[in-house]
Amino acid sequence: MEENLISMREDHSFHVRYRMEASCLELALEGERLCKSGDCRAGVSFFEAAVQVGTEDLKTLSAIYSQLGNAYFYLHDYAKALEYHHHDLTLARTIGDQLGEAKASGNLGNTLKVLGNFDEAIVCCQRHLDISRELNDKVGEARALYNLGNVYHAKGKSFGCPGPQDVGEFPEEVRDALQAAVDFYEENLSLVTALGDRAAQGRAFGNLGNTHYLLGNFRDAVIAHEQRLLIAKEFGDKAAERRAYSNLGNAYIFLGEFETASEYYKKTLLLARQLKDRAVEAQSCYSLGNTYTLLQDYEKAIDYHLKHLAIAQELNDRIGEGRACWSLGNAYTALGNHDQAMHFAEKHLEISREVGDKSGELTARLNLSDLQMVLGLSYSTNNSIMSENTEIDSSLNGVRPKLGRRHSMENMELMKLTPEKVQNWNSEILAKQKPLIAKPSAKLLFVNRLKGKKYKTNSSTKVLQDASNSIDHRIPNSQRKISADTIGDEGFFDLLSRFQSNRMDDQRCCLQEKNCHTASTTTSSTPPKMMLKTSSVPVVSPNTDEFLDLLASSQSRRLDDQRASFSNLPGLRLTQNSQSVLSHLMTNDNKEADEDFFDILVKCQGSRLDDQRCAPPPATTKGPTVPDEDFFSLILRSQGKRMDEQRVLLQRDQNRDTDFGLKDFLQNNALLEFKNSGKKSADH
């Protein structure tokens, strides 16, 4: 009888465990199905439910971690993606799954790349590559090479965006990163060609062409994009075909073959309309407008820019609308229609002010100044002078769009300026601002505001008081003046480090302080007594060593809490059997821990700490109707050369070495430009 009861209990336990396992696996499979169908948000819910149920199967749990990380990546929740890929890496490493470790390292690298942590991403992707080569996994090796190319490509682009540099003109570190991307893409291309993977070849050709384009290797870019176009046509991939046409147009622009570029842009426009992608259609119109501007066919340029403007208004893209107004102003100026040019320059100024685009605002002011100089009008630096009796084509009518998301006219100028002109415009037109110089007396105020603390004076002693519950704290005037002799640079940085340590104590853990005279053992935001300081004693405290010991202990415990262990891996149900297996793997593994693996862990922990301590960088936003690969530099050079050809070489009077002012210079050039623009208008 007793044996039967024991047998029944074992059977019941087996069935319960089987049902739980089936439930976890079924939830995970449903989550995978939903993600594959494109509903990643619903898929995440099922994966999270599977984690809540838990499983003893370590490989199943690793697969769930990987899928969850990928789903969160697709949903742009990169912090969650990083967390689950990190769990996946830890678990794969623990159970000795090298293939899983390679894939997890690659996924971590892709996530870190998107977060802008390129050096950490390179370490992870290199780990992926090393393991794949060790296992002779050609497919994994190809993916790792492609990922490394992507990371170096993104790194180069991120460094190469400080200003309106010409394509191919980069600092040495940017060029090195882009060249490394080319090398990895070419290795990837050779490998996927040997494997016969045509789809992967298409991706490699596309990225290789884009990287050559950035490096200024436009012939190589054309060759790569032509191959990308052929493969896209093989697969019937209209979106990839459209991108290839657009990239070919961009490359031919910089090769000076504008007619060829216009043909590719027209094919891009046709495919965009077939795909019913209004934003891409607007981008194509914008590119065609600029191309016909370079061809000096201003009537066609205006036609395409008006189409771009109409779609930008339809899509509420203020960035694109401002860019269209800038282009239309240039085209109308070239035709000698200064009234229309004035109107669009004013619209450009209005939009630049609205979106807070200072460079675009300066450009619009310069355009208005030149136009008004030609028309003999006076120019006000404070208000835009709206031109009168200006009739606008009916196709421009539309609802005023909402505020755009990003600055569109970064560091842009319409024409080349003399140093004198730039200097005068900077001083006369731009708003005057006082330089922001941190005075010694302001350093404590800065730290004080940063920490949410304030100073209170009790006789001669200044003690940091807790002000965490108040919204704004201002220091009385009598307490703001602190001489530079009282607190020097070393004192300031010492005080800053103490404030930071106090902030860490408040937010992160409860310190078990040694030799502490306070009775309370709970976390307190009030600083210890060693933080007390008088104005007559040095800032450095005799208890610095004790404080640093406490700080090191706090940090080490916090890092230990964050590191993944088997007890805090979500979804892992440990039984006696699995616990013994894990213990055996941890204690009896004779293989020394790989330094690269720990390097990855440390870098990932650093990324997590950085994410927790500071706000993430602002998301890169862009106008949907403006192409990513814009060729403003070529347009500006063309405009500048045209202006230079029209201008006269002024003979400087020996007796007037510096009397010839900016006003005289602008007036002479404006009159000449007015005459020449009239001739061009007559020719057209």
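We count from 1, first residue shown onward.
Cβ coordinates come from backbone N, Cα and C, glycine included.
Original residues only.
Classification of Arg228 (mutagenesis position) by DSSP places it within a helix. Swiss-Prot gives this note for the published mutagenesis Arg228 to Glu: Strongly reduces interaction with INSC. Abolishes interaction with INSC; when associated with R-290.
Here Swiss-Prot describes Arg228 to Ala as a published mutagenesis experiment; the accompanying note says: Abolishes location at mitotic spindle poles; when associated with A-243. Sequence-distant neighbours of Arg228 (mutagenesis position): residues of the same chain at least 6 apart with a C-beta under 8 Å from its C-beta are Gly202, Phe205, Gly206, Gly209, Ala240, Arg243, Ala244, Asn247.
For Arg243 (mutagenesis position), other Cβ atoms within 10 Å of its Cβ number 21. Among the mutagenesis results in Swiss-Prot, Arg243 to Ala has the note: Abolishes location at mitotic spindle poles; when associated with A-228. The residue drawn here is the original one.
In Swiss-Prot, a published mutagenesis experiment is listed as Asn290 to Arg, annotated Abolishes interaction with INSC; when associated with E-228.
Summarising the annotation, Swiss-Prot assigns domain 'GoLoco 1' to 489-511. Mean pLDDT for the domain 'GoLoco 1' (489-511) in this predicted model: 57.
Positions annotated as domain 'GoLoco 2' by Swiss-Prot: 544-566.
Annotated domain 'GoLoco 3' per Swiss-Prot: 594-616, in sequence order.
Swiss-Prot lists Arg608, Arg613, Arg642, Arg647 with the feature GDP binding site, giving similarity to another entry as the kind of evidence.
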Statement: According to DSSP, Asn290 (mutagenesis position) sits in helix
